[in-house]
Amino acid sequence: MQAKIIYALSAISALIPLGSSLLAPIEDPIVSNKYLISYIDEDDWSDRILQNQSVMNSGYIVNMGDDLECFIQNASTQLNDVLEDSNEHSNSEKTALLTKTLNQGVKTIFDKLNERCIFYQAGFWIYEYCPGIEFVQFHGRVNTKTGEIVNRDESLVYRLGKPKANVEEREFELLYDDVGYYISEIIGSGDICDVTGAERMVEIQYVCGGSNSGPSTIQWVRETKICVYEAQVTIPELCNLELLAKNEDQKNASPILCRMPAKSKIGSNSIDLITKYEPIFLGSGIYFLRPFNTDERDKLMVTDNAMSNWDEITETYYQKFGNAINKMLSLRLVSLPNGHILQPGDSCVWLAEVVDMKDRFQTTLSLNILNSQRAEIFFNKTFTFNEDNGNFLSYKIGDHGESTELGQITHSNKADINTAEIRSDEYLINTDNELFLRISKEIAEVKELLNEIVSPHEMEVIFENMRNQPNNDFELALMNKLKSSLNDDNKVEQINNARMDDDESTSHTTRDIGEAGSQTTGNTESEVTNVAAGVFIEHDEL
């Protein structure tokens with residue numbers, strides 16, 4: 001998977017180049033096997049497994065108890081390939097299936113995107129796609145609640161592509177990559193590129209994704225060559241088409257085929273769980289369970305035996321769930337009750353039952369996402385849901401939305417928890433793939449270095465120059481906050497120096513580097529960390 005690297009401009013770019021992958025999937029720190037479980041009836045089990053010698057040679061049958069049998073492939077074989085080879089499908093049938101999928105997919109695209117513009121904000125730029133009209137890139141701000149553009153800079157608007165006026169002339173293709181099938185549309189007739197002299201163009205990749213009832217969204221936009229772009233648009237309704245429904249986790253999972261036992265012989269177990277929910281692997285032995293019935297709530301499933309004792313929650317639990325929640329947010333799996341996809345800038349209180357592989361309740365997780373782009377994780381078996389509003393107790397869309405209270409959480413703050421003597425630990429995570437923590441750490445390092453080599457007067461000159469010609473909004477905000485923390489420390493240092501030597505001249509506006517180094521030892525590492533933690537970066541600036 002390709003990850004795009006971005007570099008955020010710092011106070012002195014030569015000293016601290018900051019980098020972070022944009023929406024890069026979080027790798028599972030503990031390698032866990034992933035499985036895709038499918039269920040067939042008695043007749044299919046006999047025909048496709050028991051009486052198919054090539055299949056039987058590729059794996060073995062395991063009795064799972066409760067009249068449940070499953071066929072598991074050997075590590076060196078692929079069950080899907082064997083089953084596909086055993087099915088006699090003609091080339092004409094396969095071609096017909098591909099053609100049908102493409103036609104139905106294109107119809108879905110027109111039905112769901114007709115006369116509706118969608119946008120995607122990536123730092124300085126906003127990308128807006130109005131199907132049948134244009135795909136543009138511009139600088140401005142978006143009211144995430146109303147979808148209205150605010151303060152659009154008309155001098156920074158670039159048309160990346162314009163679809164053909166005649167719908168019949170628009171060209172769609174059904175393509176395949178490492179993840180699965182998607183529908184591709186090439187849109188040309190964009191603005192002339194200053195570098196190449198050619199028209200800008202964009203390929204739009206329509207894929208299955210998002211919440212079952214959520215809106216269509218732009219997942220990412222990237223420039224693959226100069227003035228040539230790719231954009232991925234997720235449309236939940238495309239998941240109703242079999243070829244488009246398979247996601248990356250399913251492709252990488254080891255398939256298991258099980259015989260469906262009679263319902264009367266089984267209770268609540270993994271069959272009920274998997275047939276009611278779509279499992280999406282988040283890493284660290286944790287799955288996001290998305291219900292097929294939209295009236296049901298999302299759940300989190302734990303398959304890691306290391307997280308089986310919920311009466312003694314250790315730091316490992318928080319680390320693994322922190323990684324899993326980060327990936328859940330980056331994949332945009334959570335939808336608000338109004339259909340809005342939860343994204344950076346929103347705040348909410350979100351609850352989810354944590355269950356094991358047999359759908360047995362373990363505890364309840366509370367995810368509290370704050371306006372600061374930080375989030376708190378709480379575990380408590382006594383948390384209660386508001387039955388009318390799914391997983392949410394409250395939510396707020398962006399900075400412009402009004403907070404919508406959906407209910408009250410049991411023991412929702414530390415004071416209540418401590419008074420009631422109920423265990424409900426918290427763990428701080430970051431919703432932007434550790435970018436905030438990395439920036440805070442490197443700001444501390446730069447602040448400490450600048451205190452050693454630059455006088456307060458020289459620091460003021462540097463900041464004044466940056467204020468006059470800042471490279472972007474992020475740098476301006478970063479500079480102002482760093483300046484504030486540096487000034488506070490410099491004032492303390494000046495007072496200490498005055499007390500140590502009343503006779504020392506205060507008329508000098510510069511210091512020798514060697515002298516500065518000897519005078520800054522009063523800043524301990526803990527002090528630097530505390531100052532860095534106070535540096536706050538709003539989402540809009542990122």
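Each residue, glycine too, has its Cβ placed from N, Cα and C.
Every position carries its original residue.
Among the features that Swiss-Prot reports, domain 'MRH' is placed at 115-241.
The mannooligosaccharide derivative binding site annotation in Swiss-Prot covers Trp125, Gln137, Asp194, Arg200, Glu223, Tyr229. Classification of Gln137 (mutagenesis position) by DSSP places it within a strand. All protein chains included, Gln137 (mutagenesis position) registers 22 other Cβ atoms within 10 Å of its own Cβ.
Quoted from Swiss-Prot, the note on mutagenesis experiment Tyr127 to Ala is: Decrease of ER lumenal misfolded protein degradation. In this view, Tyr127 (mutagenesis position) is surrounded by 20 other Cβ atoms within 10 Å of its Cβ, with every protein chain counted.
Swiss-Prot lists Gln137 to Glu among its mutagenesis entries, and the accompanying note reads: Decrease of ER lumenal misfolded protein degradation.
What Swiss-Prot says about the mutagenesis result for His139 to Ala is this: Decrease of ER lumenal misfolded protein degradation.
The Cβ neighbour count for Arg200 (mutagenesis position), using a 10 Å radius and every protein chain shown, is 24. One entry in Swiss-Prot concerns the mutagenesis experiment Arg200 to Ala. Its note says: Decrease of ER lumenal misfolded protein degradation. No effect on interaction with CDC48, HRD3, KAR2, UBX2, HRD1 or EMP47.
Here the residue is the original one, but Swiss-Prot notes a mutagenesis experiment at this spot, Asn380 to Ala: Abolishes dimerization.
Per Swiss-Prot, mutagenesis Leu393 to Ala is noted as: Abolishes dimerization.
Cβ neighbour count for Tyr229 (mannooligosaccharide derivative binding site) (all protein chains, 10 Å cutoff from its Cβ): 21. Helix, strand and coil residue tallies for the domain 'MRH' (115-241), in that order: 8 helix, 70 strand, 49 coil [DSSP]. In the three-state DSSP reading, Asn380 (mutagenesis position) counts as coil. When the binding-site residues Trp125, Asp194, Glu223, Tyr229 are ranked by how far their Cα is from the Cα of Asn380 (mutagenesis position), Trp125 comes first. Put simply, Asp194 (mannooligosaccharide derivative binding site) is 18 Å from His139 (mutagenesis position) when counted between their Cα atoms. One residue stands out among the binding-site residues Asp194, Glu223 for having the most other Cβ atoms within 10 Å of its Cβ: Glu223. When the recorded positions Trp125, Tyr127, Asp194, Arg200, Tyr229 are screened for a Cα within 10 A of the Cα of Gln137 (mutagenesis position), the ones that qualify are Trp125, Tyr127. Over all protein chains present, the Cβ of Asn380 (mutagenesis position) has 21 other Cβ atoms lying within 10 Å.
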